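Okay, so Swiss-Prot annotates it like this:
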- His146, Asp150, His277, Asp281: Zn(2+) binding site (BINDING)
- Tyr355 to Phe: Decreased homodimerization (MUTAGEN)
- Tyr404 to Phe: Decreased homodimerization (MUTAGEN)
- Tyr413 to Phe: Decreased homodimerization (MUTAGEN)
Amino acid sequence: MAGSGAWKRLKSMLRKDDAPLFLNDTSAFDFSDEAGDEGLSRFNKLRVVVADDGSEAPERPVNGAHPTLQADDDSLLDQDLPLTNSQLSLKVDSCDNCSKQREILKQRKVKARLTIAAVLYLLFMIGELVGGYIANSLAIMTDALHMLTDLSAIILTLLALWLSSKSPTKRFTFGFHRLEVLSAMISVLLVYILMGFLLYEAVQRTIHMNYEINGDIMLITAAVGVAVNVIMGFLLNQSGHRHSHSHSLPSNSPTRGSGCERNHGQDSLAVRAAFVHALGDLVQSVGVLIAAYIIRFKPEYKIADPICTYVFSLLVAFTTFRIIWDTVVIILEGVPSHLNVDYIKEALMKIEDVYSVEDLNIWSLTSGKSTAIVHIQLIPGSSSKWEEVQSKANHLLLNTFGMYRCTIQLQSYRQEVDRTCANCQSSSP
């Protein structure tokens, strides 16, 4: 340290002018041989050189700012030097390149969870039907019926994920997305038929009261049902799997906040919906367990069994009504409930060089896949800008409003000339 200080004082005394010291970034960093000749400590990879010749110095700005050093490839550190964490964080993978692979992995995890849930639902639904039949309990069988609705929903979700990877054919140019809607209609109709049969039996038991229930089997089956639904809740719960991976960027980076920060553990709506259904099943199973406990220890209150059937039938009807309504809207090619046609028209009219929006038709191929056909008239004299208008309208429909497909027809505005139909003239008095 003493030798280094003496060297600095000697260099200051020998300076020809009062110009400030500067770093010479035009020389290579590896000067270990020169350092040894001058008696300085050797640097393995880097040595800062103090230049005396003012001609080598960068031009000093008049405003007193720090001089800007020009980039020089020769001034980089040797490759075997370890990089710091901040240097490593600047190497960012493009989110656009990995988003497709990430989506595939996400769908694979969703399919695995839903498949396991479907298998458990199927096995226990069969077990409940057998247990309810042996125990002569309509409440147990109604609980199995409610589980059938959840099983159908999971199967439809898996079907939708499978169909999304299928390409359209020459006959089915839109693909096979409507198959999901058809399957939903069939499954709901099957549930309603079974529910009608159970309600009829419940009414007969309420009127005649000539039936016996095996309280032990009913209690065991109901207890297993609660346990299975708790397991389903843990299986489908995603709160413990949320973790955000963000690509590290410096705070002043122009790309920060521009979409490179993603939540890689984003929840799946399909799994979340199945989790909500599992919670509903858990509540219903607890109700069946309470009824089984009452019937087991108080057989004279066996009326609790048909009462549970009435309550759970209403619950099944309530949960399936939305499916029926959405299916009818899709079949009739109605506008999806989350889209507003007037608002979309206003947004299209705000595009530059758009004169009017003549036709706007919106419908759904299936749940979550909306399609639009729009006819736009351009301002007279702006036909040369049709590509720009089409690009903006396409981006608005697909990205802003989340359309699955859209078709845009462009036409220059032409004032209509009143023409009287010859048939109308001949028929008029």
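Cβ from N, Cα, C; glycine included.
Just the original residues are modelled here, none of the noted substitutions.
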Have a look around Tyr413 (mutagenesis position) and count the other CB atoms within 10 A of its CB, chains all included.
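Other Cβ atoms within 10 Å of Tyr413 (mutagenesis position): 17.
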Between Tyr413 (mutagenesis position) and His277 (Zn(2+) binding site), what is the CA-CA distance rounded to a whole number of Å?
52
If you draw a 10 Å sphere around the Cβ of Tyr404 (mutagenesis position), how many other Cβ atoms fall inside it, taking every protein chain shown into account?
17
To the nearest whole angstrom, state the Cα distance for the pair His146 (Zn(2+) binding site) and Tyr355 (mutagenesis position).
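On Cα coordinates alone, these residues lie 53 Å apart.
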Tell me the Cβ neighbour count for Asp150 (Zn(2+) binding site), meaning other Cβ atoms within 10 Å of its Cβ, over all protein chains shown.
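There are 23 of them.
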Using a 10 Å radius around its CB, how many other CB atoms surround Asp281 (Zn(2+) binding site)?
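By my count, 24.
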Just counting, how many other CB atoms are there within 10 A of the CB of His146 (Zn(2+) binding site)?
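Around His146 (Zn(2+) binding site), other Cβ atoms within 10 Å: 25.
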Under a three-state reduction of DSSP output, how is Asp281 (Zn(2+) binding site) classified: helix, strand, or coil?
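It is helical.
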Looking at Cβ-Cβ distances, which residues of the chain lie under 8 angstroms from Tyr355 (mutagenesis position) while being 6 or more apart from it?
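Those within reach of Tyr355 (mutagenesis position), by Cβ under 8 Å and sequence separation of 6 or more, are Gln377, Leu378, Ile379, Pro380, Tyr413.
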Measuring Cα to Cα, how far is Asp150 (Zn(2+) binding site) from Tyr404 (mutagenesis position) in Å?
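Per the Cα atoms, Asp150 (Zn(2+) binding site) and Tyr404 (mutagenesis position) stand 27 Å apart.
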To the nearest whole angstrom, state the Cα distance for the pair His277 (Zn(2+) binding site) and Tyr404 (mutagenesis position).
27
Starting from the Cβ centroid of His146, Asp150, His277, Asp281, which together make up the recorded Zn(2+) site, report each further residue of the same chain whose Cβ lies within 8 Å of that point, ordered by sequence.
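Leaving out the recorded residues gives Tyr121, Met147, Thr149, Leu151, Ala278, Gly280, Gln284, Thr319.
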